[in-house]
Amino acid sequence: MRLGLCVVALVLSWTHLTISSRGIKGKRQRRISAEGSQACAKGCELCSEVNGCLKCSPKLFILLERNDIRQVGVCLPSCPPGYFDARNPDMNKCIKCKIEHCEACFSHNFCTKCKEGLYLHKGRCYPACPEGSSAANGTMECSSPAQCEMSEWSPWGPCSKKQQLCGFRRGSEERTRRVLHAPVGDHAACSDTKETRRCTVRRVPCPEGQKRRKGGQGRRENANRNLARKESKEAGAGSRRRKGQQQQQQQGTVGPLTSAGPA
């Protein structure tokens, strides 16, 4: 009799423990499920009770908002002002612009739109356009004056010396750039550009005809110089002769003084 009562007591105790454990397990599952449904907002695939959304749907962007000392993830269809969208195969993100006073940016260090009242110049925001630039067409974007549009450098020309291509070893060669387009109303600001450098070539004798022409030209130049010297000397001698003649004439006209009296 006692043995039967003990068996019944053990069976009842085991049944009670089983029911209790099932109830606790069911309560835990319901609590986790409830917390998950409250933390994950629409468009969020993975979330945390502490940090909000951890992963958004493929077409949405995740933005980390600061809440006291925590960062909470939020899923958005587009990034707010001051952020730019960074698309990634894993997850699209909104990244804050690092440029001061920037409202929209292309990357973290290149602004595309400044806050109201500020001027945009080369991806930065300024209270006024920097020196050498001005706002274009009433906008808030600064631009530098139009530059001269030049052609590419031409190939280097032949090595020459005094317009000769022979009879020397060291000479010079040059190349040029031409104006393709000048700023409107300021054509004087642009001009063709020439660049010269020294060159060394193997000495090539000049053809006989060119030598004779060169020699004849040299003789003519020497003859002209000699003629000029001769004319200069003759002019100097003539000037001295004329001066001597004038002095003699002056001495001949001056005679002794005589006094006039009654005969």
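Just so it is clear, glycine is given a Cβ too, placed from its N, Cα and C backbone atoms.
Quick look at what Swiss-Prot annotates:
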- 147-207: domain 'TSP type-1' (DOMAIN)
- ARG66 to Trp: Reduces activation of Wnt signaling (MUTAGEN)
- ARG66 to Ala: Strongly reduces activation of Wnt signaling (MUTAGEN)
- GLN71 to Arg: Strongly reduces activation of Wnt signaling (MUTAGEN)
- ARG87 to Ala: Nearly abolishes activation of Wnt signaling (MUTAGEN)
- PHE106 to Ala: Abolishes activation of Wnt signaling. Abolishes LGR4 binding (MUTAGEN)
- PHE106 to Glu: Abolishes activation of Wnt signaling (MUTAGEN)
- PHE110 to Ala: Nearly abolishes activation of Wnt signaling (MUTAGEN)
- ARG124 to Ala: Strongly reduces affinity for LGR4 (MUTAGEN)
- ASN137 to Gln: Secretion of RSPO1 is decreased. Increased Wnt/beta-catenin signaling-enhancing effects (MUTAGEN)
- TRP153 to Ala: Secretion of RSPO1 is decreased; when associated with A-156. Decreases activation of Wnt signaling; when associated with A-156 (MUTAGEN)
- TRP156 to Ala: Secretion of RSPO1 is decreased; when associated with A-153. Decreases activation of Wnt signaling; when associated with A-153 (MUTAGEN)
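Highest Cβ count within 10 Å among the mutagenesis positions GLN71, ASN137: GLN71. In the three-state DSSP assignment, the secondary structure recorded for TRP153 (mutagenesis position) is coil. The two recorded residues ASN137 (mutagenesis position) and GLN71 (mutagenesis position) have their Cα atoms spaced 43 Å from each other.
On a Cα basis, ARG124 (mutagenesis position) lies 12 Å away from PHE106 (mutagenesis position). When averaged over the domain 'TSP type-1' (147-207), pLDDT in the model lands at 81.
When other Cβ atoms within 10 Å of the Cβ of ARG87 (mutagenesis position) are tallied across all protein chains shown, the result is 9.
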